[in-house]
Amino acid sequence: MVNLRGYNWKSQQLLLFLIIVAAWEAGSGQLHYSVPEEAKHGTFVGRIAQDLGLELTELVPRLFRVASKDRGDLLEVNLQNGILFVNSRIDREELCGRSAECSIHLEVIVDRPLQVFHVEVEVKDINDNPPMFPATQKALFILESRLLDSRFPLEGASDADVGSNALLTYRLSTNEHFSLDVPPNHEQVKPLGLVLRKPLDREEAAEIRLLLTATDGGKPELTGTVQLLITVLDVNDNAPVFDRSLYTVKLPENVPNGTLVIKVNASDLDEGVNGDVMYSFSSDVSSDIKSKFHMDTVSGEITVIGIIDFEESKAYKIPLEARDKGFPQLPGHCTILVEVVDANDNAPQLTVSSLSLPVSEDSQPGRVVTLISVFDRDSGANGQVTCSLTPHIPFKLVSTFKNYYSLVLDSALDRETIANYDVIVTARDGGSPSLWATASVSVEVADVNDNAPLFAQPEYTVFVKENNPPGAHIFTVSAMDADAQENALVSYSLVERRVGERLLSSYVSVHAESGKVFALQPLDHEELELLQFQVSARDAGVPALGSNVTLQVFVLDENDNAPTLLGPLANGVGGTMNEVVSRALVPGQVVAKVRAVDEDSGYNAWLSFELQPVAGGVRSPFRVGLYTGEISTTRALEETDALRQCLLVLVKDHGEPSLTATATVLLSLVDSGQTQKVSSKVSAGASRVDQRLVDVNVYLIIAICAVSSLLVLTLLLYTALRCSATPTDGACAPGKPMLVCSSAVGSWSYSQQRRQRVCSGEGPPKTDLMAFSPSLPQGPSSTDNPRQPNPDWRYSASLRAGMHSSVHLEEAGILRAGPGGPDQQWPTVSSATPEPEAGEVSPPVGAGVNSNSWTFKYGPGNPKQSGPGELPDKFIIPGSPAIISIRQEPANNQIDKSDFITFGKKEETKKKKKKKKGNKTQEKKEKGNSTTDNSDQ
């Protein structure tokens, strides 16, 4: 029963131990021990293995070891019994100084598994340090004349221990003259001191020795002592006295070294050495005063030895001391007040504070740009500063308060005129001479989008040959924007409109960045002679600004159309016609006529006719007019001539390369009687055809009248709308191309500056209708005014077909065939010209056209040149077979006007088809009348 109880008790004890260990480990895992300082080697500290719950047998296998953050040799663990003991001397004052808490921190490390335990060992203080005075002996000199209760400070003792071991108490050896004044422990300001309780008498006791003892609060108590040696001094009854207690001196700044400031004097009523006075600065004088002033100890003179600067110090207060040579020395005191007088030796200082830079160019006047502060270290008028600005700038200074100015905007800014202002601010003080300083403020003007892109000119004229490849670069527009950065980033676009039935963008495009204009498809001069459109340039600003430029693209003709034969010949480049010719014709009689037209213009539409030679070298009795296409006899027809004459007429233009068409003309030679029979049959057939044509023409006339009326009304309405609209809409814009034409009197310049504006609305521009005011070069100066040509030039629209070719010119009643050969006369508007002076007349079309320079040269010959100041009597219109005569009228009859002259506009395809149908009937009539008809009806 006893054993069971003992077993249960042991089990409970073990369980309690395990619970404690678990609770210990669940805590911080730390052990706390304490040990007094100066403990001997081997002093027991604690059973660390047991307290950590480690078996003694595990210490070595698990590599039990102790590490210390402090000195690691102070404590050690016995691995045999698991006891922590003192290994070496522990000095708390050496380890922790005067700290109230002192501990040694250990880390216990075991392996398998690895565990770390923290152990804190508190080192307790013991009273092992006695109080210590700074010296073992202290000497004091006290005048015998000192009053009672005079206090003489003493330096106390110190104890290296802490806590109660460092609490000190003092006691003074017994005497009748002095008592000890000990302040409470919490008062650290008032030192330990001796208090005079009884007057001193040097003749009774010249020297007094006292012992001061300090005792700490430890157990046992430790003490420290100091020997006080008090010497009683004889009395020097009179101290030196200055004339005044305060001297005031004014000293200019920047005076040279050696300048006398003042000479002081002090007197002593004593005699002997007690009356001899020595001067000096007081002991509390600053080192700054000593570096600037020197005191003569004998004479009492104060001189300057350093730099006196008013801005550094406006006044110096110098305490002086005069001592006699008695024992003890008695001092006398006075004060020297040196007032420094300011000199204008400091220039103003400017400080610029940037607030809102850069400044937007649309800023309103009054906006504050920068704050400027000024400061002058001088005083009075020398420190009064005024500021001014660079003249002729849009800024001004506004004084906000003392020594502060605001740089404000005074007028409007324009970055495109001046992008940056270097504002010079000048500050000037009121001294004499005046000092000044400057500061530069760089004001950058920030850009706003206030400038639209601008083209170099409002209109460009571009000449492009037809049949260009798709995507061909035809022109480059460029606009300049005076703004900066994204406000100057220009993009280009087309101003879209309709050109006929199609959009402008189907013809051309413009590159948004480079401004290059490209033709998207081959251009056809016969379809579109002038393409007028606008290109818009817009910048990338917000809001975006833009402008437009007008491009007039003239499509230059190329020889891409062969001559086309007109009825009764078949359409195309070849055809056959039959004619009956009487053998009784006289030489030069016109028997037939080949009609042809070329859809090109200029030289490319100038047609010539050639008769191909007959096979076998037989000379044909017929010839063909070079430019008229008229077939006429060269001699009288003979019986030997073949009854059927087959003539091959080659029609070719003057393009490069030349294109041709061939007409076959079959002539049947008959006698005069047979000719009348054939003619009557032809006339009868023609009359029936004419009757049918008359009926058709009536309907055509009615239809044409109706369409014309509708067209006139439409044009009137359109003209009214266009007059009320802006002139830049559609295709109406002034152009400035210069056309230079060569004539018999030299070069003629046709300026478009006075050209009448031709508006084509939203449809394709009909650029063949152009008006020029002829400008002739000035002749030599003369008193007589040279006669000017009448600018009333009119060319009938009925001759438009003749502007492309030399077809059927006899219909105008102008051309006459001479009996003598191929010489021809080209018609003018007013009358037929006489025989040319020599050779063939100049081509009636714009011969010699240079597509690059647009210089027209008429006539291959060298005609007679007109004299200076004279005007040509005729010239040739490009694309026209006519020579225009200029009527010389008196000066008072001149009318300042310009009319339209057509430049080779082709007939529309539908009109040509109708004309071909009408020409078939007309040719039938001509076959019967060819023997007698020498001119066009």
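Even glycines carry a Cβ here, placed using N, Cα and C.
Since we're looking at a predicted model, the values are computed, not measured.
Here the Cβ of LYS138 (mutagenesis position) has 16 other Cβ atoms within 10 Å, regardless of which shown protein chain they belong to. DSSP classifies LYS138 (mutagenesis position) as strand under the three-state reduction. What Swiss-Prot says about the mutagenesis result for LYS138 to Gln is this: Changed homophilic interaction, being unable to interact with the wild-type protein but able to bind itself; when associated with L-284.
Residues or ranges marked as domain 'Cadherin 2' in Swiss-Prot: 157-242.
In the three-state DSSP scheme, ASP284 (mutagenesis position) is classed as coil. Within 10 Å of the Cβ of ASP284 (mutagenesis position) there are 7 other Cβ atoms, across all protein chains. Experimental mutagenesis is annotated in Swiss-Prot for ASP284 to Leu, with the remark: No effect on homophilic interaction. Changed homophilic interaction, being unable to interact with the wild-type protein but able to bind itself; when associated with Q-138.
Secondary structure from DSSP puts PRO328 (mutagenesis position) in coil. When Cβ atoms from all protein chains are considered, those within 10 Å of PRO328 (mutagenesis position) total 15, not counting its own. PRO328 to Phe appears in Swiss-Prot as a mutagenesis experiment; the accompanying note says: Changed homophilic interaction, being unable to interact with the wild-type protein but able to bind itself.
Here the domain 'Cadherin 4' (351-455) is broken down by DSSP into helix, strand and coil counts: 4 helix, 55 strand, 46 coil. Per Swiss-Prot, the feature domain 'Cadherin 4' maps to 351-455.
The feature domain 'Cadherin 5' is assigned by Swiss-Prot to 456-565, with sequence analysis given as support.
Per Swiss-Prot, domain 'Cadherin 6' is recorded for 587-682. Averaged over the domain 'Cadherin 6' (587-682), the predicted model reaches a pLDDT of 86.
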- Helix, strand and coil totals (DSSP H, G, I; E, B; other) for the domain 'Cadherin 5' (456-565): 7 helix, 53 strand, 50 coil
- Query: What is the separation, in Å, between the Cα atoms of ASP284 (mutagenesis position) and PRO328 (mutagenesis position)?
  - Reply: 20
- Item | C-alpha spacing of LYS138 (mutagenesis position) relative to PRO328 (mutagenesis position), in angstrom | 19
